[in-house]
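Record features, source Swiss-Prot:
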- Trp218 to Phe or Ala: 15-fold and 150-fold reduction in specific activity, respectively (MUTAGEN)
- 253-258, 311-315, 379-384: substrate binding site (BINDING)
- Asp255 to Ala: 660-fold reduction in specific activity (MUTAGEN)
- Asp255: active site, nucleophile (ACT_SITE)
- Ala259 to Ser: Insignificant change in specific activity (MUTAGEN)
- Glu286 to Ala: 1100-fold reduction in specific activity (MUTAGEN)
- Glu286: active site, proton donor (ACT_SITE)
- Tyr328 to Phe: 2-fold reduction in specific activity (MUTAGEN)
- Phe355 to Tyr: Very small decrease in specific activity (MUTAGEN)
- Arg356 to Lys: 2-fold reduction in specific activity (MUTAGEN)
- Asp380 to Ala: 8140-fold reduction in specific activity (MUTAGEN)
Amino acid sequence: MTFGYKLDEDGVTFNLWAPYQRKVKLKILNRGIYEMERDDKGYFTITLDNVRVGDRYKYILDDNSEVPDPASRYQPEGVHGYSEIISPDFEWDDENSVKVKREDLVIYELHIGTFTSEGTFEGVIKKLNYLKELGVTAIEIMPIAQFPGKKDWGYDGVYLYAVQNSYGGPSGFRKLVNEAHKLGLAVILDVVYNHVGPEGNYMVKLGPYFSEKYKTPWGLTFNFDDAGSDEVRKFILENVEYWINEFHVDGFRLDAVHAIIDNSPKHILEDIADVVHKYDKIVIAESDLNDPRVVNPKEKCGYNIDAQWVDDFHHAIHAFLTGERQGYYSDFGSIGDIVKSYKDVFIYDGKYSNFRRKTHGKSVGDLDGCKFVVYIQNHDQVGNRGGGERLIKLVDKESYKIAAALYILSPYIPMIFMGEEYGEENPFYYFSDFSDPKLIQGVREGRRRENGQETDPQSDCTFNDSKLSWKINDDILSFYKSLIKIRKEYGLACNRKLSVENGNYWLTVKGNGCLAVYVFSKSVIEMKYSGTLVLSSNSSFPSQITESKYELDKGFALYKL
């Protein structure tokens with residue numbers, strides 16, 4: 001590793017890239033201060049043989065300020081405190097990784113701090129058997145890079161190599177991955193390479209880590225294409241390898257790649273994909289551009305990412321079922337939108353968007369369905385609502401089941417948001433734990449203005465209210481388990497060669513020898529096939545269908561043809 005420190009038989013070698021500094025000293029707490037040697041690229045290096053695991057350190061800069069290591073492996077006292085030397089040793093018995101094929105992926109997105117009452121890696125470990133029984137094949141963990149305080153979504157992280165101290169630190173995360181692997185569950189880590197958080201970022205004093213040309217609304221964005229960008233790219237790519245080698249993660253979710261601007265001949269996303277694929281892992285991107293370039297192979301000038309999120313799919317179902325038309329939902333709302341998303345993935349694939357006031361997106365062509373991840377809830381779509389309401393609070397139970405079937409039985413990769421599978425009713429708010437009064441006030445006002453959030457993001461109550469209650473609705477949980485089982489048994493993944501028909505309030509999807517029937521309001525449907533009932537959301541559906549007309553109540557049914 002180029003950045004941070006390295007332990008070997010000669011001692012500990014520290015390496016800091018800080019070209020803005022003329023001199024840097026290493027301060028080992030309670031041991032001493034040592035002058036570091038600078039090379040012509042701005043790297044400061046020193047090897048010490050009197051340093052051991054558990055020692056804490058900072059760097060002293062030209063102005064005598066002390067800063068933590070930007071590649072710190074652990075920040076036991078938070079983003080402003082000393083960095084700590086940790087041992088990479090761990091007794092792994094997980095056989096290194098779980099290799100899950102895209103067509104077998106059923107993802108479960110969770111936030112460590114609110115998934116259990118403990119809010120720790122250990123708390124998640126206690127629920128792994130439950131997740132295995134649910135039928136998911138991978139857990140996707142929201143960012144765990146060290147952020148300010150003890151409560152945050154994770155997207156305000158500032159130490160990309162340091163595991164959040166309040167969650168259980170690096171040893172706790174290693175244990176979680178190890179235990180997940182023993183049950184055959186893959187671990188996908190959500191990482192943020194489009195920006196760093198607004199508090200605790202000392203890299204600005206060290207070198208050109210951040211772009212002077214591009215901005216994000218969340219914090220400074222990394223410099224991937226200007227002077228000094230070679231070292232910044234290395235900093236990011238080594239971070240990818242770090243999570244794979246040191247923590248055995250099986251894949252990554254890249255946050256908001258539309259906010260990663262890189263005009264280099266080779267885009268950083270392609271570089272990231274190359275590193276991930278070198279280790280036979282997977283990488284998934286969040287993008288709101290509706291651009292197949294993200295997942296297209298290199299021979300089609302793509303970045304070769306394995307899959308990308310599809311917000312259009314969510315918006316179509318949400319707007320149709322709830323009737324909401326505010327904000328971006330104004331572009332959606334008809335049953336035809338659901339049909340188009342089933343057929344073409346993106347609804348806006350070169351169409352004019354009234355919300356954006358421009359043409360948006362591009363056709364995905366014949367890319368297979370497992371290049372795309374769909375959902376009816378996620379941390380953004382729930383947490384960026386003013387009241388943090390989950391879908392279960394916005395629609396009736398039958399509509400909720402219809403929504404679940406629409407995405408779990410789709411040809412795309414389904415992603416469940418924690419608690420959704422049993423009808424969790426607690427809200428999921430945005431919360432933070434900053435210490436800067438001006439920043440705190442800015443966040444409060446911004447969330448109120450942009451999202452209508454009246455709850456205080458800094459309040460412990462907001463955080464605690466967002467924790468799962470684990471009050472399980474057995475009927476909904478059983479339905480989710482059945483959907484996941486059917487998806488696997490009937491091989492419904494990836495194949496986009498479907499026959500989709502619809503009326504004003506109903507939709508049928510035929511493929512893989514099955515017919516899925518979705519009835520949004522009592523309707524008469526003329527069936528063109530004969531089949532046997534496999535699963536239904538209620539008892540109103542006939543056990544057998546033939547080529548005739550049926551008056552069906554609201555709900556969902558799947559028939560084997």
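Heads up, the Cβ atoms here are built off N, Cα and C, so glycines get one too.
Locations of recorded Swiss-Prot features on the structure.
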residue : record                 : DSSP class
Trp218  : mutagenesis position   : coil
Arg253  : substrate binding site : strand
Ala259  : mutagenesis position   : helix
Glu286  : mutagenesis position   : coil
His314  : substrate binding site : helix
Tyr328  : mutagenesis position   : helix
Phe355  : mutagenesis position   : coil
Asp380  : mutagenesis position   : helix
Smallest Cα-Cα separation from Arg253 (substrate binding site) among the mutagenesis positions Glu286, Tyr328, Phe355, Arg356 is shown by Glu286
Closest of the binding-site residues to Glu286 (mutagenesis position), Cα to Cα, picking from Ala256, Asp311, His314, Gly383? Ala256
Recorded positions Ala256, Ala259, His314, Phe355, Asp380 vs Tyr328 (mutagenesis position), shortest C-alpha separation belongs to Phe355
Set of same-chain residues at least 6 away whose C-beta sits under 8 angstroms from Trp218 (mutagenesis position): Tyr155, Asp156, Asn194, His195, Gly197, Pro198, Ala259
Which of the mutagenesis positions Asp255, Phe355, Arg356, Asp380 has its Cα nearest to the Cα of His314 (substrate binding site)? Asp380
Using a 10 Å cut-off, grab the number of neighbouring Cβ atoms around the Cβ of Ala256 (substrate binding site), all chains included. 19
Tyr328 (mutagenesis position) CB neighbourhood, other CB atoms within 10 A: 15
Just to verify a number: CA distance, Arg356 (mutagenesis position) to Ala256 (substrate binding site), in angstrom, no decimals. 18
Once near-sequence residues are set aside, which residues in the chain of Asp255 (mutagenesis position), 6 or more away, have Cβ atoms under 8 Å from its Cβ? Pro143, Tyr155, Asp190, Val191, Val192, Tyr193, Asn194, Glu286
